[in-house]
Amino acid sequence: MRSLLFVLSLICFCSQTALSWKKEEFRSCDQTPFCKRARSRTPGACSLIVGDVSITDGDLVAKLLPKAPNQGDGDQIKPLILSLSVYKDGIVRLKIDEDHSLNPPKKRFQVPDVVVSEFEEKKIWLQKVATETISGDTSPSSVVYVSDGYEAVVRHDPFEVYVREKSGDRRRVVSLNSHGLFDFEQLGRKTEGDNWEEKFRTHTDSRPSGPQSISFDVSFYDSSFVYGIPEHATSFALKPTKGPGVEESEPYRLFNLDVFEYDHESPFGLYGSIPFMVSHGKSGKTSGFFWLNAAEMQIDVLANGWDAESGISLPSSHSRIDTFWMSEAGIVDTFFFVGPEPKDVVKQYASVTGTSAMPQLFATGYHQCRWNYKDEEDVAQVDSKFDEHDIPYDVLWLDIEHTDGKRYFTWDSVLFPHPEEMQKKLAAKGRKMVTIVDPHIKRDDSYFLHKEATQMGYYVKDSSGKDFDGWCWPGSSSYIDMLSPEIRKWWGGRFSYKNYVGSTPSLYTWNDMNEPSVFNGPEVTMPRDALHVGGVEHREVHNAYGYYFHMATSDGLVMREEGKDRPFVLSRAIFPGTQRYGAIWTGDNTAEWEHLRVSIPMILTLGLTGITFSGADIGGFFGNPEPELLVRWYQVGAYYPFFRGHAHHDTKRREPWLFGERNTELMRDAIHTRYTLLPYFYTLFREANVTGVPVVRPLWMEFPQDEATFSNDEAFMVGSGLLVQGVYTKGTTQASVYLPGKESWYDLRNGKTYVGGKTHKMDAPEESIPAFQKAGTIIPRKDRFRRSSSQMDNDPYTLVVALNSSQEAEGELYIDDGKSFEFRRGSYIHRRFVFSKGVLTSTNLAPPEARLSSQCLIDRIILLGHSSGPKSALVEPLNQKAEIEMGPLRMGGLVASSGTKVLTIRKPGVRVDQDWTVKIL
């Protein structure tokens with residue numbers, strides 16, 4: 001009876017939580033002691049100075065010492081160890097930790113497995129330290145080389161670290177502790193009478209190691225706005241959180257949480273944490289700062305005048321944004337990125353944490369999901385309805401109800417008795433299936449996974465050393481300890497066909513609830529004093545738990561296919577490095593217009609901070625979207641990197657054919673737009689895989705000196721060639737669209753030309769949202785509609801050539817087999833297209849050893865903005881003429897009913913993998 005009452009109380013809790021986000025369930029800064037302590041500090045409070053500077057193993061190494069000698073028998077300030085390392089491409093790494101030679105009570109946790117191994121190969125071994133006395137200082141500062149244009153300065157007294165330009169007025173780029181807010185709570189030994197416990201609501205945190213927080217200020221120079229530090233449902237340009245005129249005086253929180261129906265325009269933390277901030281200013285220069293730390297973090301963006309008596313004397317032409325970073329535990333392990341261009345900063349960050357995994361082609365198509373498709377018959381009917389309504393899709397998803405009692409790696413034998421046959425029927429059409437696998441394991445002695453994990457000692461422990469027992473979807477649950485490489489390898493092995501009975505090569509994985517979510521835990525997550533392998537407290541690794549779970553699952557799918565095929569794993573929790581293992585989505589959003597709008601700054605922020613493969617649930621997870629909202633969401637979502645429809649089980653069914661013929665047509669057109677542009681998207685995913693530059697980008701990344709773009713988060717770039725403006729208000733049939741730059745833009749719907757550098761008011765009919773191709777670009781497409789992306793493999797390409805004022809354009813196309821890792825061994829096609837002086841040329845960008853070939857042809861070449869009236873085109877080396885026609889613009893099977901006539905070269909007969917030219921006569 002007692003257990004039944006507990007179950008009923010948890011059911012009540014879950015249902016109440018699902019109704020709305022309850023702010024009181026989660027801590028504010030004032031309810032978080034380390035944050036409250038740090039925020040009370042005043043500028044100049046730091047009492048540390050730098051001493052004993054030397055070069056050791058190519059690094060600048062020094063001690064941080066108390067400025068005044070320790071007095072009395074109170075807490076003694078012990079020296080800290082500082083090390084500064086320099087890397088190629090303008091990266092500085094600063095680490096500060098306890099002095100291990102003084103035998104601190106324990107070793108602070110340093111996050112492993114995030115910095116890629118190749119990064120250390122870029123280290124510049126410092127040979128010497130120069131000295132310089134800064135005006136007003138009583139002791140010299142240490143100066144080291146960073147690159148030909150930059151140097152790092154370690155100021156001794158007062159303690160400060162910054163990177164500056166070498167030339168001119170030696171402009172600062174990024175600095176740490178310029179305002180003297182640095183504080184490092186040193187580990188101590190508990191003595192009689194000490195009470196280190198903390199309480200929140202009904203939960204008590206034993207805090208066995210006591211206070212150990214770190215805080216410091218970071219300043220960005222020549223800065224108009226700062227961006228990044230996801231995950232929050234806020235504007236793209238981060239608003240100040242402290243100082244004059246601030247309405248919401250709450251820091252941006254980084255603490256992975258299971259948040260239902262989250263608020264928009266809130267600094268409270270969501271499902272992921274990436275402590276990477278990017279600054280951009282009027283000069284067009286960009287810089288960045290990254291703190292590698294997995295403990296809870298709180299970050300203030302300080303408003304101008306946050307402390308009128310502090311600050312650095314700067315010329316009036318300079319602007320600066322100050323920020324304040326606070327963490328509960330860990331060490332200082334920070335990275336300064338000098339830029340100076342926007343893409344330089346994201347590349348520098350990617351060189352530390354890695355670039356995005358190259359997805360399989362199917363993963364870039366449309367995904368259909370619901371909690372839950374109830375049985376095999378339901379799956380078959382949904383699949384057939386897509387075909388009946390001529391709507392392509394690539395993946396059908398199954399949520400938790402497909403399992404045997406929420407036991408992962410199992411199937412409900414009544415509802416899904418033939419899982420392999422079900423998957424094979426989808427695979428026959430080129431489609432895949434995804435099933436959910438969460439980190440909470442049902443505590444059932446008859447469940448093979450729980451039995452094995454218990455016997456092997458693979459669960460996270462509670463503070464007493466017993467297997468942690470929390471509550472989640474299956475009821476009483478334990479959680480796999482993903483911090484251990486041994487356990488991660490074991491977990492990966494669960495995805496083998498032998499262990500995951502009923503799985504096939506077309507089955508992929510969804511990791512949800514991996515913050516981790518614990519329904520009866522503090523803030524719906526795991527207690528901070530739970531223990532991981534090696535005695536690491538959960539507070540130290542919390543934000544990385546989902547990252548390790550994602551990693552282990554992805555590695556498991558690679559092992560399953562013996563390293564041949566790329567994995568696909570969707571994760572809700574995120575952390576630096578997540579991009580190496582798969583896609584993410586923005587969690588449990590709501591069927592509201594504001595949630596549609598906020599999806600854009602959320603996805604832009606994720607892309608800027610390395611997570612290039614992201615999306616939001618189309619239509620909102622909670623609630624029932626009105627047809628107009630759902631249509632507009634599909635129209636925007638067709639340009640998300642990750643494109644998935646999903647809904648809660650209490651919502652009405654919302655497959656695209658359930659809202660009347662007209663709305664079905666509109667949603668089908670939006671999905672067709674995505675499939676038409678798949679060659680362009682896939683090329684952009686390859687760019688992200690190589691460089692780290694995101695697929696979906698803020699306007700200022702392409703137009704860094706255009707101030708009108710700096711806070712624009714309702715429009716976005718897809719690559720460098722497309723600009724998309726969403727419609728975010730009910731009943732809207734017009735939109736104001738700012739088109740940056742000096743060149744023209746071409747409407748994707750009809751080819752109409754708009755000048756750059758101004759705002760245009762234009763129609764936004766129900767058929768589509770405003771979208772434009774930038775003059776000077778060439779975009780590859782496929783215009784034949786198929787059931788799935790794999791059925792498009794042999795279809796011909798269309799090249800859309802958007803000419804600029806010089807009658808020139810260029811673009812790229814990347815092709816591989818769409819599924820394997822053979823591209824790493826040179827099996828791919830990479831072409832560059834250039835139109836100049838009336839000639840379109842295709843040249844090879846792949847290395848000479850690249851060996852993939854293709855029989856696919858270029859079927860159409862569409863020229864937008866061609867100034868003359870040509871009569872024919874000459875194709876070389878075939879030495880043949882191609883047909884030319886003037887007419888309306890075609891987008892897939894759609895033909896513009898009005899607009900500018902465009903020139904189309906039909907059937908030039910050239911192969912996509914060969915060199916050729918097409919000359920306009």
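Start at 1 and count along the chain as shown; that gives each residue its number.
Even glycines carry a Cβ here, placed using N, Cα and C.
Among the features that Swiss-Prot reports, active site, nucleophile is placed at D512. Sequence-distant neighbours of D512 (active site, nucleophile) (same chain, six or more apart, CB under 8 Å from its CB) are I436, D438, R572, listed in sequence order.
Mapped onto three states, the DSSP output places E515 (active site) in coil. Under the heading active site, Swiss-Prot lists E515.
Swiss-Prot documents S517 to F as a published mutagenesis change and attaches the note In psl5-1; Compromised defense response induced by the bacterial elicitor elongation factor Tu (EF-Tu). Other C-beta atoms found within 10 angstroms of the C-beta of S517 (mutagenesis position) number 28, with every protein chain shown included.
Feature annotation from Swiss-Prot assigns active site, proton donor to D588; the stated evidence is similarity to another entry. Around D588 (active site, proton donor), the C-beta neighbours below 8 angstroms that are at least 6 residues distant in the chain are V259, F260, E261, Y262, D617, F621, F622, H648.
In this view, S599 (mutagenesis position) is surrounded by 27 other Cβ atoms within 10 Å of its Cβ, with every protein chain counted. Where Swiss-Prot documents S599 to F as a mutagenesis experiment, the accompanying text is: In rsw3; temperature-sensitive radial swelling of roots and reduction in cellulose production.
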Inquiry  = With every protein chain in view, what's the tally of Cβ atoms within 10 Å of the Cβ of E515 (active site), excluding that atom itself?
reply    = 30
Ask   = How long is the line from the C-alpha of S517 (mutagenesis position) to the C-alpha of S599 (mutagenesis position), rounded to the nearest angstrom?
value = 23
Task = Return one of helix, strand or coil for D588 (active site, proton donor), based on DSSP.
result = coil
Key: Rounded distance in angstrom between the Cα atoms of S599 (mutagenesis position) and E515 (active site)   = 20
